[in-house]
Amino acid sequence: MFSRVRGFLSCQNYSHTATPAITLPSSGSANFAGVEYPLLPLDQHTPLLFQWFERNPSRFGENQIPIINTQQNPYLNNIINAAIIEKERTIGVLVDGNFSAGQKKALAKLEKQYENIKVIYNSDLDYSMYDKKLSDIYLENIAKIEAQPANVRDEYLLGEIKKSLNEVLKNNPEESLVSSHDKRLGHVRFDFYRNLFLLKGSNAFLEAGKHGCHHLQPGGGCIYLDADMLLTGKLGTLYLPDGIAVHVSRKGNSMSLENGIIAVNRSEHPALKKGLEIMHSKPYGDPYIDGVCGGLRHYFNCSIRHNYEEFCNFIEFKHEHIFMDTSSLTISSWR
């Protein structure tokens, strides 16, 4: 199986190589905006996490693993490759979809073939502690806007929130942040549950009752990788500013925070909790823009007067043993 994976990977014909001469941070501190943040460790046993939410399981065979695995997008092989390279780590795969019995058996077989792979069904986890009723969010925002002076009040936004409140009260008064995202399609739902899993950290593996996870400590962290991130070697022990880092996309002279990699050294990291607070306080919050980027910028006090490029460099997850964002070289097959 190892040779098949390696052979498959070698056929991808990527035109780039791993970023050369990366200097990985070691223990010490990192400075942003005049504040020193300790570089906290994620050791070699911190679990990795991949995620695959499949909207259309019928596009796979009845007894096939329902994760894309083509020459252009070898996502399943990337997961297997990570499990082979990082034998000492638990490799979580958070899945969701209306899978057939045969597809579930195929996922169970994957766990037997690679004992450090742990398939976790999203429906097996309890996210109620991170939930909030939409009506409460709307009512709080209505009160906040109505308390503003009339000359600065956003009447259009106020009207839209009142419409949303009326719709919720009419159709489903118990509708919540979690249940509403469960109805969403596309990357928004994908991103939302990723954030919640990372808030749980290692606790999610323990909650799911996965065999062989007894070595994970409650309250520990997790390293999320998009399935198009390709490992070429062990990650080792990582040192991150206050125990968190994310992927940074670089295109030409521009850069942006991305959620293709999110690494945290502990459950309920305060930056992600701040992002959840924003989601709880905004009428139309976004799990990427608010839950990740907003949470990071609030927690590390990165305001508009600070240099965004400097913040990206500060919070960036860097590693010479990862090919970053390989889907940008082909076409993402997630749909």
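Cβ coordinates are placed from backbone N, Cα and C, and glycine is handled just like the others.
None of the noted substitutions appears here; every position holds its original residue.
Annotation for Q51 (mutagenesis position): same-chain Cβ neighbours under 8 Å, separated by at least 6 residues, are V93, L94, V95, F190, Y193, R194, F197, Y224, D226, A227. In Swiss-Prot, the entry for mutagenesis Q51 to A states: Strongly reduced protein-arginine N-acetylglucosaminyltransferase activity, while retaining ability to inhibit the NF-kappa-B signaling. The structure shown retains the original residue.
According to Swiss-Prot, the feature UDP-N-acetyl-alpha-D-glucosamine binding site maps to Q51, W52, F53, Y75, Y224, L225, D226, A227, S327, S332, S333, W334, R335, an assignment based on a large-scale study or a structure entry. The Cβ of Y224 (mutagenesis position) has 25 neighbouring Cβ atoms from other residues within 10 Å, across all protein chains displayed.
Under its mutagenesis annotations, Swiss-Prot gives W52 to A the following note: Abolished protein-arginine N-acetylglucosaminyltransferase activity. Summarising the environment of W52 (mutagenesis position), the number of other Cβ atoms within 10 Å of its Cβ, over all protein chains shown, is 21. For the recorded site, W52 (mutagenesis position), the DSSP three-state label reads strand.
Quoted from Swiss-Prot, the note on mutagenesis experiment R153 to A is: In 4RA; abolished auto-GlcNAcylation and reduced activity toward death domain-containing host target proteins; when associated with A-184, A-305 and A-335. Secondary structure from DSSP puts R153 (mutagenesis position) in coil.
DSSP assigns R184 (mutagenesis position) to coil in the three-state reduction, outside any helix or strand. For the mutagenesis experiment R184 to A, the note given by Swiss-Prot reads: In 4RA; abolished auto-GlcNAcylation and reduced activity toward death domain-containing host target proteins; when associated with A-153, A-305 and A-335.
Among the mutagenesis results in Swiss-Prot, Y224 to A has the note: Abolished protein-arginine N-acetylglucosaminyltransferase activity. The residue drawn here is the original one.
Annotated Mn(2+) binding site per Swiss-Prot: D228, D325, S327, in sequence order, evidence recorded as experimental evidence. All protein chains considered, the CB of D228 (Mn(2+) binding site) has 22 other CB atoms within 10 Å. Look at D228 (Mn(2+) binding site): DSSP puts it in coil.
For the mutagenesis result K234 to A, the note given in Swiss-Prot is Abolished localization to the host Golgi apparatus; when associated with 87-A-A-89. Under DSSP, K234 (mutagenesis position) is assigned to coil, being neither helix nor strand in the three-state scheme. There are 14 other CB atoms within 10 A of the CB of K234 (mutagenesis position), with all protein chains counted.
For the published mutagenesis H247 to A, Swiss-Prot gives the following note: Does not affect protein-arginine N-acetylglucosaminyltransferase activity, while retaining ability to inhibit the NF-kappa-B signaling. In the three-state DSSP scheme, H247 (mutagenesis position) is classed as strand.
Long-range Cβ contacts of K251 (mutagenesis position) within its own chain (separation 6+, distance under 8 Å) are none. The annotation that Swiss-Prot gives for the mutagenesis experiment K251 to A reads: Does not affect protein-arginine N-acetylglucosaminyltransferase activity.
Swiss-Prot lists E258 to A or Q among its mutagenesis entries, and the accompanying note reads: Abolished protein-arginine N-acetylglucosaminyltransferase activity.
E258 (mutagenesis position) has a Cβ environment of 21 other Cβ atoms inside 10 Å. If you look up Swiss-Prot, you'll see E258 marked as active site, proton acceptor.
Looking at Swiss-Prot, you'll find the mutagenesis R305 to A noted as follows: In 4RA; abolished auto-GlcNAcylation and reduced activity toward death domain-containing host target proteins; when associated with A-153, A-184 and A-335. R305 (mutagenesis position) falls outside any helix or strand according to DSSP and counts as coil. Around R305 (mutagenesis position), no same-chain residue six or more apart in sequence has its CB under 8 Å from its CB.
R335 to A appears in Swiss-Prot as a mutagenesis experiment; the accompanying note says: Does not affect protein-arginine N-acetylglucosaminyltransferase activity, but impairs the GlcNAcylation pattern of host target proteins. In 4RA; abolished auto-GlcNAcylation and reduced activity toward death domain-containing host target proteins; when associated with A-153, A-184 and A-305.
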Integer Å distance between the CA atoms belonging to W52 (mutagenesis position) and R184 (mutagenesis position): 15
Mutagenesis positions compared (R153, R184, H247) - highest count of Cβ atoms within 10 Å: H247
Neighbour count (Cβ, 10 Å) for D226 (UDP-N-acetyl-alpha-D-glucosamine binding site): 22
When distances run from the Cα of F53 (UDP-N-acetyl-alpha-D-glucosamine binding site) to each of the recorded positions R153, D228, K234, E258, the nearest one: D228
Residue among recorded positions W52, D228, K234, E258 with Cα closest to the Cα of H247 (mutagenesis position): E258
Using Cα positions only, nearest of the recorded positions to E258 (mutagenesis position) (W52, R153, D228, K234): D228
Cβ neighbour count within 10 Å of F53 (UDP-N-acetyl-alpha-D-glucosamine binding site): 17
